[in-house]
Amino acid sequence: MSLALYTCLLWLCTSGLWTAQASTNESSNSHRGLAPTNVDFAFNLYQRLVALNPDKNTLISPVSISMALAMVSLGSAQTQSLQSLGFNLTETSEAEIHQSFQYLNYLLKQSDTGLEMNMGNAMFLLQKLKLKDSFLADVKQYYESEALAIDFEDWTKASQQINQHVKDKTQGKIEHVFSDLDSPASFILVNYIFLRGIWELPFSPENTREEDFYVNETSTVKVPMMVQSGSIGYFRDSVFPCQLIQMDYVGNGTAFFILPDQGQMDTVIAALSRDTIDRWGKLMTPRQVNLYIPKFSISDTYDLKDMLEDLNIKDLLTNQSDFSGNTKDVPLTLTMVHKAMLQLDEGNVLPNSTNGAPLHLRSEPLDIKFNKPFILLLFDKFTWSSLMMSQVVNPA
C-alpha cells in the first residue's frame, strides 16, 4: 500500500479511530462518522506545545492523549472532550466512540508486534471519594484502566505510589512521573506511553560512532550517531524547506524523520498538516543514501490542563467540571498528566535480518545527517494512529 493511500487513512483517523475493516468501502463509510471534523487535532496539539518551548525537546503521543480524554468523558455530564476530538455526537453515539477506542487499543497491541509499547491510563483518587461502579466498569472494559485510592495529604508518599505504579505498568521503563503537584486535586489521571521499536532494516551497532550534534549556533554536544546506507524513501521539499526520510519498524510502525533547513524549523512545523503529509507521500521516492541518525532516549511530562486550554475543553480540568456521572462526591477536581518516553536505538537484530546495507555502494549515495534539531513523527500503518510526535532539539 502506498504512502499516499496511508495518508487517506490518516485523514480518517488522526485521533486514532480506524478499524481492521477500513479497507472496504462500506466499513470506511461507517467510520467517517467517528472521524474528527478537526482532522489536524494531533498536529495542532503538537504545534502548540512546540510554540510554548521552541528551544526544548517536545514529545507527545496524540493517540494516547485522545484515549485519556475519551475515558474521562465516561459518565461526565459534559461532552466537550469528545467534541474537541472532532466527534459529532448527533451522528455518533458516545457508546460507539468508546467501543471504537476499545477496538483501537486492541488493534495497536495486536498489530504492533515489532514495537515495544506500554500505553495506558491510571487513576488515583482521594481515599474518601467513591467512584460509581458503572464508571469503574466502563473504564475497565473500554480502556483497561483502574482507580486506586491514595492519601493525597501525604503527597511525598502519594507521589511515590503513583511513580511505582507507572513503573510497574511499563516494566520499569518509566520510573518517574512527577514529584510536585501545582494545585490540589482529588482525582489524578496519569496517561503514559513508552515506545521502542525494531527497525525493519536495523542499524549495525558496529557502525555507531560519536559525532557532533549542533543544538544551535553556539551549542554543540557529542552523541552516538547510528549509520547505515541503502535505499530509503526520501524527499527534498523546496516549498517547506526540509529533507525527510521514512523508515519502517518491523510490524506496522513507521517513522518520518524531517530535517528542516537552517533556521526553518518554525516554518516546517507550522506547515505540518494532513495536506502536507499527503503531498510528501506523493512525492517521496526511494533514494540511495548514507543516513546518520542519533541514538537517544527522551521523555516528557505535561499537565494536560496547559496543553488543552486552547482546544475548548479546559473546563474539564477545573472546579467547574461536572463528574456527577462518575462519583457520588461532587464537585471533583481533576488533574491530568501525560508522560511519554521514546527510545531510539539500532534496534534488536532479528534472526536472518541484515544490519542495513553495505556502507559502500556502487552509485554515489546522498549524505543525510540528522546532526541538528529535527522533527520525528511515528505512526501505526495499520490504524494510522499518531503514536508519537517529537521535536528533537538536544538528543544528548
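Using the three backbone atoms N, Cα and C, a Cβ is placed for every residue, glycine included.
Residues as originally present; substitutions not included.
What Swiss-Prot says about this protein:
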BINDING   Gln246, Asp278, Trp384  cortisol binding site
MUTAGEN   Arg32 to Ala  Loss of corticosteroid binding
MUTAGEN   Pro36 to Ala  Increased affinity for corticosteroids
MUTAGEN   Gln246 to Ala  Loss of corticosteroid binding
MUTAGEN   Phe256 to Ala  Loss of corticosteroid binding
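Annotation for the recorded positions Phe256, Trp384: lowest Cβ count within 10 Å of the residue's own Cβ, Phe256. Between the C-alpha atoms of Gln246 (mutagenesis position) and Phe256 (mutagenesis position), the distance comes to 5 Å.
Here the Cα atom of Trp384 (cortisol binding site) is found 13 Å from that of Phe256 (mutagenesis position). Under the three-state DSSP scheme, Trp384 (cortisol binding site) falls in the coil class. Secondary structure at Asp278 (cortisol binding site), taken from DSSP and collapsed to helix, strand or coil, is helix. The separation of Asp278 (cortisol binding site) from Phe256 (mutagenesis position), Cα to Cα, is 13 Å. The full span of the recorded cortisol binding residues, Gln246, Asp278, Trp384, taken as their largest Cα to Cα distance, is 14 Å. Over all protein chains present, the Cβ of Gln246 (mutagenesis position) has 19 other Cβ atoms lying within 10 Å.
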